[in-house]
Amino acid sequence: MDTGCLSSMNITGTSQARSFAGQLPTHRCFASSSIQALKSSQHVSFGVKSLVLRNKGKRFRRRLGALQVVCQDFPRPPLENTINFLEAGQLSSFFRNSEQPTKPLQVVIAGAGLAGLSTAKYLADAGHKPILLEARDVLGGKIAAWKDEDGDWYETGLHIFFGAYPNIQNLFGELGINDRLQWKEHSMIFAMPNKPGEFSRFDFPETLPAPLNGIWAILRNNEMLTWPEKVKFALGLLPAMVGGQAYVEAQDGFTVSEWMKKQGVPDRVNDEVFIAMSKALNFINPDELSMQCILIALNRFLQEKHGSKMAFLDGNPPERLCMPIVDHVRSLGGEVRLNSRIQKIELNPDGTVKHFALTDGTQITGDAYVFATPVDILKLLVPQEWKEISYFKKLEKLVGVPVINVHIWFDRKLKNTYDHLLFSRSSLLSVYADMSVTCKEYYDPNRSMLELVFAPAEEWVGRSDTEIIEATMQELAKLFPDEIAADQSKAKILKYHVVKTPRSVYKTIPDCEPCRPLQRSPIEGFYLAGDYTKQKYLASMEGAVLSGKLCAQSVVEDYKMLSRRSLKSLQSEVPVAS
């Protein structure tokens, strides 16, 4: 349920006056979002577009008034005794308890998204010196965010932290920032397309253990599926429950739609449940998504009592999550450098990495090298000498999926919303939330700010922000029939931001699993991190963090080999006395 942006972006451009929907004067700043930009400058540059409406010559600012909106966060669930949390904690302790190196490795890491930050954090915990290079001037990669001239933040995606994310939950605890997660009630809330303005809930009772709490939530909901449909759905899932992980992995070759047909699951289950799940998990529809992705999510949600419980971060991710990691890394002697874009991976005669060459002419040398960028960036920079190696050749199957994140500030407080994530079940929108209610930093008692994931976005990522906002407003008119009209005759837009990501998380289509690489590459001293690499949480924030831990583990395990390589390299550079 993570939207994202690539870990390299330039926001440049000019401003121009125009009008929104032919009505109001506006101001727009923009950036290129063409795929050609990816090819020419080794990064995906995606559009960040904003609209600011002027009122009597003064820019819109928040004004507090009498209206009071009550937000209720829930206590942090007891996750510490779950098997997955304990396993994740054990992996974290591997780094803290490992033998401190006599000579720390200098490890150069490209990309300061969650994967790169995680790699750096755990290498520093093990006593090594990470040098983390980020191409842009902002941390976070797919969880990056920016502050506009009004002081409002806009993000690359609507990021949800689940109870079933054990490595992320451990990370928050290790950094001492558990209080930055705002836990919501244990429910999943779906809009009802045939009943505009109405919602259907799956409420998970606290008194029941897993999987009974999830089964109870499904059985109690009679608005989305009939009893015969529930029975057929359950029978279809039975092999997954009995067959376990082996069965789940075997379904990688089927799309969700193909699996449903094979298992005799009614089409309405797809319409009522799987479309929303597919778009939330990977921004694509069930006719493209691998069934393995759905089964992994269902397994996590149903096997852990608090697995599907959701939390929002209490503010913008770069400051509230990424900076604590950076501070931790620096406190242990590591470095984090922004505006450090890699232009080329230079090789030694034996095919190993000599150094990373940056666009500013700098050469960064280390004892080991990690690429923690999105897979599309890596594929552009793989040296020609490596391209025929099977490990790298398989990466061609892995392609980032486009997604768009939309933020709209309205002139009033919308009433038909919740302090929670909402599944729109719209053909154009995936999930959304009123961030003025769900997030402390964005709280506003007088005006709503809706953050929405626009997906699937392949046909829309090249369109103008005006078209995207107009289409979004048409969908919102169905979700808020009494409060929003497509022509703005009801709630008025004060401003908006549109963030386009032509290449986000890797597209989890059938038969991708064999192409996902291990973190340790066949090139000595070169490693990968990223949610596309081999780990059990697929394309997610949890997957990114776990991949970083696994990458760091590989480096630590290779310490002796890497030390010998570095010593040999130094000796070869020493001139021989004549």
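Placement of Cβ uses the backbone N, Cα and C atoms for every residue, glycine included.
Don't expect the noted substitutions in this model, because it carries the original residues.
Not measured: the values here are computed from a predicted model.
Now, the feature entries from Swiss-Prot:
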- Ala115, Glu134, Ala135, Lys142, His159, Ile160, Tyr165, Ile342, Asp531, Met541: FAD binding site (BINDING)
- Phe162 to Val: Shows less than 5% activity of that of the wild-type. Confers norflurazon (NFZ) resistance. Remains flavinylated (MUTAGEN)
- Arg300 to Thr: 6% of the zeta-carotene forming activity of that of the wild-type (MUTAGEN)
- Arg300, Ala539: substrate binding site (BINDING)
- Tyr506 to Phe: 5% of the zeta-carotene forming activity of that of the wild-type. Forms 9,15-di-cis-phytofluene and 9,15,9'-tri-cis-zeta-carotene as the sole products normally as does the wild-type (MUTAGEN)
- Thr508 to Val: 5% of the zeta-carotene forming activity of that of the wild-type. Forms 9,15-di-cis-phytofluene and 9,15,9'-tri-cis-zeta-carotene as the sole products normally as does the wild-type (MUTAGEN)
- Leu538 to Phe or Arg: Shows less than 5% activity of that of the wild-type. Confers norflurazon (NFZ) resistance. Remains flavinylated (MUTAGEN)
For Tyr506 (mutagenesis position), the three-state class that DSSP assigns: strand
Three-class DSSP secondary structure - Tyr165 (FAD binding site): coil
Other C-beta atoms that fall within 10 angstroms of the C-beta of His159 (FAD binding site): 24
Spatial neighbour of Tyr506 (mutagenesis position) that is closest, considering only the binding-site residues Ala135, His159, Ala539 and their CA atoms: Ala539
Between Ala539 (substrate binding site) and Phe162 (mutagenesis position), the C-alpha gap once rounded to whole angstrom: 14
Inter-residue C-alpha distance, Thr508 (mutagenesis position) and Tyr165 (FAD binding site) (nearest angstrom): 19
Rounded Cα separation (Å) that holds between Asp531 (FAD binding site) and Arg300 (mutagenesis position): 17
Among Ala115, Ala135, Phe162, Leu538, which are recorded as recorded positions, the nearest neighbour of Arg300 (mutagenesis position) by Cα: Phe162
FAD site span - longest C-alpha distance across Ala115, Glu134, Ala135, Lys142, His159, Ile160, Tyr165, Ile342, Asp531, Met541, in Å: 31
Ala115, Ala135, Leu538, Ala539 as recorded positions, winner by CB count within 10 A: Ala115
Those residues of the chain, 6+ apart, with a Cβ under 8 Å from that of Tyr165 (FAD binding site): Tyr537, Ser540, Met541, Glu542, Val545
Cβ-Cβ neighbours of Thr508 (mutagenesis position) (radius 10 Å): 27
For Ala135 (FAD binding site): DSSP state (helix, strand, coil): coil
Integer Å distance between the CA atoms belonging to Leu538 (mutagenesis position) and Ala135 (FAD binding site): 24
Asp531 (FAD binding site): secondary structure state under DSSP, collapsed to three categories: coil
Cα distance (Å, whole number) from Leu538 (mutagenesis position) to Phe162 (mutagenesis position): 14
